[in-house]
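Read the structure below first, then the notes.
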Amino acid sequence: MDVDVFNGWGRPRFEDESLMPPGFRFHPTDEELITYYLLKKVLDSNFSCAAISQVDLNKSEPWELPEKAKMGEKEWYFFTLRDRKYPTGLRTNRATEAGYWKATGKDREIKSSKTKSLLGMKKTLVFYKGRAPKGEKSCWVMHEYRLDGKFSYHYISSSAKDEWVLCKVCLKSGVVSRETNLISSSSSSAVTGEFSSAGSAIAPIINTFATEHVSCFSNNSAAHTDASFHTFLPAPPPSLPPRQPRHVGDGVAFGQFLDLGSSGQIDFDAAAAAFFPNLPSLPPTVLPPPPSFAMYGGGSPAVSVWPFTL
């Protein structure tokens, strides 16, 4: 690798510029495009480099340019000759078969970072499909670089041709076409409507689920066998009446329930009814049958008084 010194500017130059080193990326600044590349092309029309192709932009559509570029993923660089509309005029022909390039905004000055002197100008153009003035704006953007100021052609050489320009073409990111917007809006509306209808259908189910229940004591439980799942909510627990405090000996003598003469057993049913008068009784189907066991060595079944099993 040697160093090519040109007009006070030094840059490394590979002996075989067609073979780029691994990881090489071509991202020059505006000043570098003017001083390292366009100026050399203007002085020597045979000048070429590994990163910039030479094309006729009037015979190429913007979507064809990435394939004609030597390198680049989002930006592509080209040398091209200006096509004058008239031999003696200054207006440039920027039309292709499918459309035309239209300038937008003001030209931007490119100055030296060291001396602040003017080196060139940058023009921004947008590609329109169709013919003016009814062309359809596209996402393709081109920045056209030309020499100016201290690098003006009459300062360089009388034999230099000012038709050479350097162009950077890119596809503007984040731009969505009209068709894509329509599809996206219709899709989002359909999805929103679907969720809205689903939500309205689920709402009564949730309301029913929250309000309906079947009592465990209902005689119509068989009628709800095929009902939806929300009918199987458990009923709230029954509220027990407040118990009245009683003391042994207050109006009821516990001994009166002893019947030792006949069977030698205690009448627990009568005792429970006397001591717990407000205790609710439940149907026998609610509680499992009480276990049987012998009391005092006898064979009689145990007496069950809810909630006690003896």
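Glycine is treated like the rest: Cβ placed from N, Cα and C.
Over in Swiss-Prot, the protein carries these features:
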type: DOMAIN; residues: 20-172; note: domain 'NAC'
type: MUTAGEN; residues: Gly23 to Glu; note: In cuc1-8; cup-shaped cotyledon and abnormal SAM
type: MUTAGEN; residues: Leu38 to Phe; note: In cuc1-9; cup-shaped cotyledon and abnormal SAM
type: MUTAGEN; residues: Leu65 to Phe; note: In cuc1-4; cup-shaped cotyledon and abnormal SAM
type: MUTAGEN; residues: Glu75 to Lys; note: In cuc1-10; cup-shaped cotyledon and abnormal SAM
type: MUTAGEN; residues: Arg84 to Cys; note: In cuc1-11; cup-shaped cotyledon and abnormal SAM
type: MUTAGEN; residues: Gly99 to Ser; note: In cuc1-12; cup-shaped cotyledon and abnormal SAM
type: MUTAGEN; residues: Lys123 to Thr; note: In cuc1-1; cup-shaped cotyledon and abnormal SAM
type: MUTAGEN; residues: Trp306 to Ala; note: Loss of transactivation activity; when associated with A-308
type: MUTAGEN; residues: Pro307 to Leu; note: In cuc1-6; cup-shaped cotyledon and abnormal SAM
type: MUTAGEN; residues: Phe308 to Ala; note: Loss of transactivation activity. when associated with A-306
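Sequence-distant neighbours of Leu65 (mutagenesis position) (same chain, six or more apart, CB under 8 Å from its CB) are Val55, Leu57, Trp76, Phe78, Val169, listed in sequence order. DSSP assigns Leu65 (mutagenesis position) to a helix. By a simple count of nearby Cβ atoms, those within 10 Å, the most crowded of the mutagenesis positions Gly23, Gly99 is Gly99.
Looking at Leu38, Glu75, Arg84, Lys123, the mutagenesis positions in this record, the fewest other C-beta atoms within 10 angstroms of the C-beta turn up around Arg84. Geometry remark: Gly23 (mutagenesis position) versus Arg84 (mutagenesis position), CA distance 39 Å. Reduced to three states, the DSSP call for Gly23 (mutagenesis position) is coil. The two recorded residues, Arg84 (mutagenesis position) and Gly99 (mutagenesis position), have Cα atoms 17 Å apart. Lys123 (mutagenesis position) sits 16 Å from Glu75 (mutagenesis position), counting Cα to Cα.
Across the structure, Gly99 (mutagenesis position) and Glu75 (mutagenesis position) place their CA atoms 20 angstrom apart.
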